[in-house]
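K.L.:
Here it is: the structure, laid out below.
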Amino acid sequence: MTGLLDGKRILVSGIITDSSIAFHIARVAQEQGAQLVLTGFDRLRLIQRITDRLPAKAPLLELDVQNEEHLASLAGRVTEAIGAGNKLDGVVHSIGFMPQTGMGINPFFDAPYADVSKGIHISAYSYASMAKALLPIMNPGGSIVGMDFDPSRAMPAYNWMTVAKSALESVNRFVAREAGKYGVRSNLVAAGPIRTLAMSAIVGGALGEEAGAQIQLLEEGWDQRAPIGWNMKDATPVAKTVCALLSDWLPATTGDIIYADGGAHTQLL
């Protein structure tokens, strides 16, 4: 039986731990036959140990999305990793960051612009940066997928990260216009809350007890609202949604947002 992604070469960014959504995307993609290239930032030795837990070995490249030299050399380094003459079929952007001043119990109005702009650069602008760097080495019919969290309402403790996700949604629509010139699609997956390392830290009080309590209420309310329920400890449904977008089965879908949240975004209570 062939896998959904057999023979496809896919770059996955954003693995930090084995609780990262990106880790589960990489795992499911490999289970479906994909050949991966991974990117990581900063703690590469630690990330390498984490990625060694995947079903198959994959090259790990350093990528700081704020570093213009890293971005300028990315296509060449990827080509070296996958072999001359080969191109990518998919790119996964699972990168997000906002300084603590822009999240948690810190008042929304008190976040310094320098911190907010850094968060928006990493969480939203970098989606366009990566697309620009990699589109020239992508095959027609390819797919770029970014990770979203529904920013249509003000979320407790998320503050400026919610604003960054709103920016990401707009960036995606423009990336879709540019990617279309290469015959490539661009979409986001809006996931429900997943207990990643960062989320667990917030619930544990890393951004203050009040913020932790608010996020815990958000998680509990999500499962109650979702018509089919929501398991915040299981990232596999989200990973499968991403892999569906990376496959050939949604060839006419681009510039869009696909929800993988148990349907909670459709329900008021």
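If you go along the chain as it appears here, the first residue is 1 and each next one adds 1.
Positions of Cβ are set from backbone N, Cα and C atoms, glycine also.
So Swiss-Prot lists the following for this protein:
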- Ser20, Ile21, Asp64, Val65, Ile95, Gly96, Lys165, Ile194: NAD(+) binding site (BINDING)
- Tyr158: substrate binding site (BINDING)
- Asp148 to Gly: Confers pyridomycin resistance. Has no impact on the susceptibility to isoniazid and moxifloxacin. 14-fold decrease in NADH affinity, while no effect on catalytic activity (MUTAGEN)
- Tyr158 to Ala: 1500-fold decrease in catalytic activity while no effect on lipid substrate affinity (MUTAGEN)
- Tyr158 to Phe: 24-fold decrease in catalytic activity while no effect on lipid substrate affinity (MUTAGEN)
- Lys165 to Gln or Arg: No effect on the enzyme's catalytic ability or on its ability to bind NADH (MUTAGEN)
- Lys165 to Ala or Met: Loss of enzyme's ability to bind NADH (MUTAGEN)
- Thr266 to Ala: No effect on catalytic activity. Loss of phosphorylation. Does not alter growth of M.tuberculosis (MUTAGEN)
K.L.:
Can you check what DSSP calls Lys165 (mutagenesis position), collapsed to helix, strand or coil?
P.N.:
helix
K.L.:
Among Asp64, Asp148, all listed as recorded positions, which has the most CB atoms within 10 Å of its CB?
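P.N.:
The residue with the densest Cβ neighbourhood is Asp148.
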K.L.:
When you rank Asp148, Lys165, Thr266 by Cα distance to Ile21 (NAD(+) binding site), which of the mutagenesis positions ends up on top as the closest?
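P.N.:
Nearest by Cα distance to Ile21 (NAD(+) binding site): Asp148.
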K.L.:
Taking each of Ser20, Ile95, Gly96, Ile194 in turn, which of these binding-site residues have a Cα lying within 10 angstroms of the Cα of Lys165 (mutagenesis position)?
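P.N.:
Matched binding-site residues: Gly96, sequence order.
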K.L.:
Given the recorded positions Ser20, Asp64, Val65, Gly96, Tyr158, Thr266, which lie within 10 A of Asp148 (mutagenesis position) by CA-CA distance?
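P.N.:
Hits: Gly96.
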K.L.:
With every protein chain in view, what's the tally of Cβ atoms within 10 Å of the Cβ of Val65 (NAD(+) binding site), excluding that atom itself?
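P.N.:
Looking across every protein chain shown, the total is 23.
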K.L.:
Give me the CA-CA distance between Asp64 (NAD(+) binding site) and Thr266 (mutagenesis position), in Å, as a whole number.
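P.N.:
Cα to Cα, Asp64 (NAD(+) binding site) and Thr266 (mutagenesis position) are separated by 36 Å.
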K.L.:
Under a criterion of Cβ-Cβ distance under 8 Å and sequence separation of at least 6, what residues of the same chain contact Ile194 (NAD(+) binding site)?
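P.N.:
Ile194 (NAD(+) binding site) has long-range Cβ partners Ser19, Ile21, Met232, Lys233, Ala235, Val238.
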K.L.:
Using the alpha carbons only, what distance in Å do you get between Ile95 (NAD(+) binding site) and Tyr158 (mutagenesis position) once rounded?
P.N.:
16
K.L.:
Whole-number Å distance between the CA of Val65 (NAD(+) binding site) and the CA of Thr266 (mutagenesis position)?
P.N.:
33
K.L.:
Look up Ile21 (NAD(+) binding site) in the DSSP assignment and reduce it to helix, strand or coil.
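P.N.:
In three-state terms, Ile21 (NAD(+) binding site) counts as helix.
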K.L.:
Taking the Cβ of Lys165 (mutagenesis position) as the centre, how many other Cβ atoms fall within a 10 Å radius?
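P.N.:
Result for Lys165 (mutagenesis position): 25 other Cβ atoms within 10 Å.
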K.L.:
Return the residue, from the listed recorded positions Ser20, Thr266, with the maximum count of other C-beta atoms within 10 angstroms of its C-beta.
P.N.:
Ser20
K.L.:
Name, in the order they occur in the sequence, the residues of the same chain whose CB lies under 8 A from the CB of Tyr158 (mutagenesis position) and which sit 6 or more residues away.
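P.N.:
Within the chain, Tyr158 (mutagenesis position) has Cβ neighbours under 8 Å at Met103, Phe149.
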